[in-house]
Structures are given as C-alpha cells and as structure tokens.
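To start, the structure under review is shown below, and the notes come after it.
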Amino acid sequence: MYRPRARAAPEGRVRGCAVPSTVLLLLAYLAYLALGTGVFWTLEGRAAQDSSRSFQRDKWELLQNFTCLDRPALDSLIRDVVQAYKNGASLLSNTTSMGRWELVGSFFFSVSTITTIGYGNLSPNTMAARLFCIFFALVGIPLNLVVLNRLGHLMQQGVNHWASRLGGTWQDPDKARWLAGSGALLSGLLLFLLLPPLLFSHMEGWSYTEGFYFAFITLSTVGFGDYVIGMNPSQRYPLWYKNMVSLWILFGMAWLALIIKLILSQLETPGRVCSCCHHSSKEDFKSQSWRQGPDREPESHSPQQGCYPEGPMGIIQHLEPSAHAAGCGKDS
C-alpha cells in the first residue's frame, strides 16, 4: 500500500517546532555568552579590583618613601618596564630570559601566528616587521588549515584501518568502529592533553593543573598569554624544547579539530536543536530505517557501496568528496 511521504520541514526550521532553528541557535549562543560573562565577572572582578588597588597603594608608598622620585618619572619607568616585557625582557632577575627574537623564539612566534594562537605576550615593534606579519599571516593561515586538514585525514585513515582489521577479526563492524574511535580519543587525550603537562611542570615550574590549562588553551587556539613557555628567567631551556612544543601544537590541533568536528556534528544535527519539540512516530521510524521486500517482509536498509555508517567518533563515514557524491548522492 502506497503511503505518501511526510512533508519535509522548511530549511532552517526544526521539524515539529514553530521556532526557526537559526533563532534557537542564536539564542543558545547568546545565553552561553551571558553565562560566561556572569561567571568570569563574578570570579575575576573582585580580584582585579584588589590587584589594581594594591598596585596604586605600592606606587604611592614608593613615592612617599623616596621623595626624590616624582610621579611623572615613576609613570615613565613603569611604561618602560611594560615595553621591555613586550620586547622579550624579564626584569625579575639580573639577566633576561630566553631571547625571544632569537632564531628559536622567532620560529615559535611564526608558529603561534599562522596557527592563530597569538599569545599576545610578543608582537613586532618595527613597521617593516608589522607589514611582513600581515602578509605572512594572509598566506600562512590558509596553509596551516590545509596542513591540519591533511593531518586529520591521515588520522582518520589510521582509525579506519584499525576498524576494518578489528571488524574482520571479530566479525562485528559496529563494535570494531566503537573500539577504534574510543582508542583514538583516549590516545589523543594521553598524548596531547594528559602527558604534556608533566613536561611543562618540569621545564617551567608549573603545577600539573597549570600545565593542563596551558595545553588546552593552546591547542584550542584561545591563547590568552597568561602562561607561555620559555619565560622563566631562572631556567636554561634546551634547544629542542620549543621545537618539540611546536610539533605538539601542530598535531594536537589536528586531533582536537577532529573532536570539535564531532561535537559540531552532534549540535548541528536537525532535530537535536529542539528535542522537546521533536516527535517521531513508529511509522516515521519504519519509513526511515526499514524497507519492505517482495514478500512484504522488512529488510535492513544497508548502505550503498562506499557509504559507511557513522561511528562513535564521527570519523568512519568520511570519504573523499568525489566518492561520496558518486556512492551516496542518489537514492537506490
């Protein structure tokens, strides 16, 4: 018996919901920003005010104790100290820290520029360097995205390879995909987020929590600049340190991009934006999940050749664009 297909929901509107999905997404976005604003204001506002009052009090006491200093001269000294810090000097001891505009420091600055991390603790001061930085970033940022995409594709191929081998051994493709995806997630957590803080704790004198905070803020390209490697004036850093951290940033960003891609695929799935308004009937489930054979017996809706169901990490189904269009773009 022929049954008419249900009318598809208009584009930009969640099925069964009167509110457009774009409006719901914008409201959720603004609500999330409001949440962050309130929490950070509550946690950091009073501490910032106390720090400012303490600085002004110390400055006033310095002027009272050393009458030879006048206020303009002290303000000029403070500005010079701030500028010296921006130029790479650390005035906490008699010597400066790593020369950040030396060869290794310049390489690390180039990495932080094209990866858009931008810690903010170091910036070019000459006009020639600023102009070069503009063109360097214009070419380097797209190039970095291409490299990250290629590295992510290689990671996907590795996971797919292990999933196919495990599936052939166990004769259970679903379990193999789940195990391969979970292994990729756990190994990435270990290599890029859990183990590096141990190195940072040893080299920088940070706690493990501070090292983990730096690792995530760096790989997510947030880059506040409150924690930056190579800035401890009492530490002698080996030459390989920043180079190895640069490689960690490159591969870690590719791995984290896969995880963020999975989260985005879950958030952008139609019907999950407004789950309270989504109602699926038994007939809808039948029409989407089963087909009737010649004897009116339900048969499984198997994917076409070249199309694979989505695994637990959302990486098994990704194919080359041409193969996907040829195998999945038309209904059988």
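Including glycine, each Cβ sits where the backbone N, Cα and C put it.
The shown structure was predicted, so the numbers you read here are calculated from the model rather than taken from an experiment.
Quick look at what Swiss-Prot annotates:
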{"type": "MUTAGEN", "residues": "Gly88 to Glu", "note": "3.6-fold increased current conductance when compared to wild-type"}
{"type": "MUTAGEN", "residues": "Gly88 to Ala", "note": "Slightly increased current conductance when compared to wild-type"}
{"type": "MUTAGEN", "residues": "Gly88 to Lys", "note": "7.3-fold increased current conductance when compared to wild-type"}
{"type": "BINDING", "residues": "Thr116, Thr221", "note": "K(+) 4 binding site"}
{"type": "BINDING", "residues": "Thr116, Ile117, Thr221, Val222", "note": "K(+) 1 binding site"}
{"type": "BINDING", "residues": "Ile117, Gly118, Val222, Gly223", "note": "K(+) 2 binding site"}
{"type": "BINDING", "residues": "Gly118, Tyr119, Gly223, Phe224", "note": "K(+) 3 binding site"}
Distance from Thr116 (K(+) 4 binding site) back to Val222 (K(+) 1 binding site), taken between C-alpha atoms, in Å: 8
Gly223 (K(+) 2 binding site) - helix vs strand vs coil (DSSP): coil
The one of Gly118, Gly223 whose CB sees the fewest other CB atoms within 10 Å, among these binding-site residues: Gly118
Those residues of the chain, 6+ apart, with a Cβ under 8 Å from that of Thr116 (K(+) 4 binding site): Ile141, Asn144, Thr221, Gly223
Under 8 Å by Cβ from Tyr119 (K(+) 3 binding site), counting only residues of that chain that are 6 or more apart: Ser112, Gly223, Phe224, Gly225, Val228
The one of Ile117, Val222 whose CB sees the fewest other CB atoms within 10 Å, among these binding-site residues: Val222
Three-state secondary structure, Thr116 (K(+) 4 binding site) (per DSSP): coil
Shell of the K(+) 1 site beyond Thr116, Ile117, Thr221, Val222, same chain only (C-beta within 8 angstroms of their C-beta centre): Ser112, Thr115, Gly118, Thr218, Ser220, Gly223
